[in-house]
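Per Swiss-Prot, the features are as follows:
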BINDING   C38, H61, C148  Zn(2+) 1 binding site
BINDING   C92, C95, C98, C106  Zn(2+) 2 binding site
BINDING   G172, I173, G174, G175, L176, G177, D195, K200, V260, G261, L262, R331  NAD(+) binding site
MUTAGEN   C38 to S  No activity
MUTAGEN   T40 to S  Little decrease in activity
MUTAGEN   T40 to A  No activity
MUTAGEN   H43 to R  Higher level of activity at pH 9
Amino acid sequence: MKAAVVEQFKKPLQVKEVEKPKISYGEVLVRIKACGVCHTDLHAAHGDWPVKPKLPLIPGHEGVGVIEEVGPGVTHLKVGDRVGIPWLYSACGHCDYCLSGQETLCERQQNAGYSVDGGYAEYCRAAADYVVKIPDNLSFEEAAPIFCAGVTTYKALKVTGAKPGEWVAIYGIGGLGHVAVQYAKAMGLNVVAVDLGDEKLELAKQLGADLVVNPKHDDAAQWIKEKVGGVHATVVTAVSKAAFESAYKSIRRGGACVLVGLPPEEIPIPIFDTVLNGVKIIGSIVGTRKDLQEALQFAAEGKVKTIVEVQPLENINDVFDRMLKGQINGRVVLKVD
């Protein structure tokens, strides 16, 4: 089968023929139709996270397609089902985290496109219990980004605790941020979009953002405080230390700062202000299978629409270059089939 493979860190991916995966008990073989491109894939290819993936590696954790083969022990899925393979490739199923609905914190989890091969290929093996079905009225290209960008931001907004009518600031209007704006509006929240790109802020306005601010032109935190008295919550998708610092300063008393993006730096937090103002700082990592089902339902009902640019698998290195330069609006989806 054809696949895009990381053979050396920080080197171009090789699009080549590799062996088609074989499945075993509890697994399914998915014929990949499309796969979204996430910033995490870039980290996997560069090997710049503390825990590096083993090479060679096929990246991709937004792979969607059709089940072509069902392994022994699988009774809830059949050949022909439309499914996606999320970042949470599998978890142990019996630790405290798995049993309490926090499976994304499982210490024995496997991750698609990082610890196991992912969706930058014509075929992908998957743990049957962790694939999620795609609603019939969503195309593969529309559905793919929901499997990471969508569920990640939807879950992050849930954990803010923000209520309808309250204000939330979305820092970074890229692959995650553009769907975060839509989920926030669908949840009844007022939205401030923050980004360094005017074209991305224009997209945010088209998607329903109530206010937009560019930190190149204004101190975003001060501007937000002047306009709305501070936000009840922030969701930071930008891979930028400055964005996290600004997001913290933009929160009103009792608010929540939810961290999603993963910049390499450490961020100093003023303990006195955090305690005195009752500010909550929360890390949020993707979402559970249930979160993913809910996120897909918003898209199926037309309340969230991913903005996608379709590219052939062979263009992956060009896509990575553009991603590094911040030149992508919405999400790039690789057409694999």
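For all residues, glycine too, the Cβ spot is worked out from N, Cα and C.
Features as recorded by Swiss-Prot, highlighted on the structure.
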{"residue": "T40", "record": "mutagenesis position", "Cβ within 10 Å": "21"}
{"residue": "H43", "record": "mutagenesis position", "Cβ within 10 Å": "18"}
{"residue": "C92", "record": "Zn(2+) 2 binding site", "Cβ within 10 Å": "14"}
{"residue": "C95", "record": "Zn(2+) 2 binding site", "Cβ within 10 Å": "16"}
{"residue": "C106", "record": "Zn(2+) 2 binding site", "Cβ within 10 Å": "19"}
{"residue": "C148", "record": "Zn(2+) 1 binding site", "Cβ within 10 Å": "30"}
{"residue": "G172", "record": "NAD(+) binding site", "Cβ within 10 Å": "26"}
{"residue": "L176", "record": "NAD(+) binding site", "Cβ within 10 Å": "25"}
{"residue": "V260", "record": "NAD(+) binding site", "Cβ within 10 Å": "24"}
{"residue": "L262", "record": "NAD(+) binding site", "Cβ within 10 Å": "13"}
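Cα separation, C98 (Zn(2+) 2 binding site) to H43 (mutagenesis position), rounded: 26 Å. The recorded positions considered are C38, C98; of these, C98 has the fewest other C-beta atoms within 10 angstroms of its C-beta. Non-local neighbourhood of G174 (NAD(+) binding site): H39, D195, K200, T237, A238, G326, I328, N329, G330, each in the same chain, at least six residues away, with C-beta under 8 Å from its C-beta. Applying an 8 A CB threshold to same-chain residues 6+ apart, the list for H61 (Zn(2+) 1 binding site) reads C38, T40, D41, I85, P86, W87, Y89, N111, A112, G113, Y114, G118, G119, F147, C148. Compute the center of the Cβ atoms of C92, C95, C98, C106, which mark the site for Zn(2+) 2; besides them, the chain residues with Cβ within 8 Å of that center are A91, G93, H94, D96, Y97, L99, E103, E107, R108, Q109. Note on D195 (NAD(+) binding site): other Cβ atoms within 10 Å of its Cβ, all shown chains, come to 28. Comparing C-alpha positions, C106 (Zn(2+) 2 binding site) sits nearest to V260 among the binding-site residues G172, L176, V260. Calculated from their C-alpha atoms, the gap between L176 (NAD(+) binding site) and C92 (Zn(2+) 2 binding site) amounts to 27 Å. Nearest neighbour of H43 (mutagenesis position) by Cα distance, taken over the binding-site residues C95, G172, L262: L262. In the three-state DSSP scheme, C98 (Zn(2+) 2 binding site) falls into the helix class. Excluding C38, H61, C148 themselves, the residues of that chain whose CB lies within 8 A of the CB mean position for the Zn(2+) 1 site are, in sequence, G36, T40, D41, G60, E62, P86, W87, A112, G113, F147, A149.
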